[in-house]
Amino acid sequence: MDNSTGTGEGCHVDSRVDHLFPPSLYIFVIGVGLPTNCLALWAAYRQVRQHNELGVYLMNLSIADLLYICTLPLWVDYFLHHDNWIHGPGSCKLFGFIFYSNIYISIAFLCCISVDRYLAVAHPLRFARLRRVKTAVAVSSVVWATELGANSAPLFHDELFRDRYNHTFCFEKFPMERWVAWMNLYRVFVGFLFPWALMLLCYRGILRAVQSSVSTERQEKVKIKRLALSLIAIVLVCFAPYHALLLSRSAVYLGRPWDCGFEERVFSAYHSSLAFTSLNCVADPILYCLVNEGARSDVAKALHNLLRFLASNKPQEMANASLTLETPLTSKRSTTGKSSGAVWAVPPTAQGDQVPLKVLLPPAQ
């Protein structure tokens with residue numbers, strides 16, 4: 001992220017080269033991400049009501065994505081006006097703060113999901129207390145407080161910068177300021193690389209636990225591996241290009257603060273990579289809702305109930321429609337012994353954490 005203050009000559013960046021791709025991508029994310037995240041939020045809420053700690057992380061992830069999507073219309077307008085912010089300094093600070101904070105909030109909650117799944121698979125009994133709803137709520141509160149606090153510095157600085165062509169940049173300055181460069185390094189290493197490395201370790205632990213389980217069928221192992229790998233892939237594909245350019249820009253500035261050549265060359269690529277991070281808002285609900293056949297069935301039922309409600313205009317039908325979401329993300333067992341989706345079953349044992357993993361599939365309808 002860049003922050004700006006006042007006016008000045010700055011670097012010669014061509015704002016006309018990126019007025020099509022970022023707004024087009026943002027419009028796509030609004031159209032797809034808004035309904036899918038609303039559906040994911042509803043599904044996560046129902047998991048929380050079933051005392052599933054994973055639903056807490058998914059619910060917070062959906063809330064963060066929805067807040068981010070609410071800022072996109074103004075950024076579409078910003079890019080269509082060739083990087084010219086016309087909505088005043090207050091809105092620039094607020095919407096820029098939400099926009100950029102979401103990157104690290106999303107990464108943090110994806111990391112929380114990876115750690116939760118690792119504990120559920122590799123140590124289902126030893127760390128059972130860490131996988132409670134109360135613990136998930138406490139962890140989520142820490143995530144929000146930490147990430148919002150770490151990204152709050154721009155709220156105390158001017159964020160509008162007018163260049164020589166009378167463009168008013170919001171949350172951007174070319175070249176950046178020195179304190180911003182150091183802050184960017186913190187974001188790259190602490191906000192991006194550290195949680196991604198932790199997710200890699202969790203994935204490795206999940207692979208070991210699954211491979212050592214002789215009772216787990218091959219197809220079930222593939223599903224578990226696919227889920228863990230999908231979490232890593234979302235962070236890598238959506239956020240790695242942006243942070244690679246952010247790191248490069250910050251390092252070049254700290255080495256040669258007077259040199260605008262690099263800024264001018266990567267300007268378009270940097271904006272494109274920033275827009276690419278918005279795909280996270282589409283990938284998150286797809287990861288949750290479409291990770292396996294059982295989840296796809298639940299989504300289909302929810303959409304069927306919604307369409308029936310809209311067609312009949314009878315709210316009572318929607319209220320009576322039930323949706324049970326027990327996907328392979330879930331490690332909880334139903335108190336009734338029944339589930340409409342697939343779960344990771346962990347039978348009780350007195351011999352440590354070496355327990356067989358088994359995916360229980362719902363009976364054929």
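Placed from the backbone N, Cα and C atoms, the Cβ positions cover glycine too.
Long-range neighbours of E53 (mutagenesis position) (same chain, six or more residues apart, CB within less than 8 Å of its CB): D116, R131, R132, V133, T135, A136. Quoted from Swiss-Prot, the note attached to the mutagenesis of E53 to K states: Decreased proton-induced G-protein coupled receptor activity.
For the published mutagenesis V121 to A, Swiss-Prot gives the following note: Decreased proton-induced G-protein coupled receptor activity.
Within 10 Å of the C-beta of P124 (mutagenesis position) there are 21 other C-beta atoms, taking all protein chains into account. For the mutagenesis experiment P124 to A, the note given by Swiss-Prot reads: Decreased proton-induced G-protein coupled receptor activity.
DSSP gives P124 (mutagenesis position) a coil state; it is part of no helix or strand.
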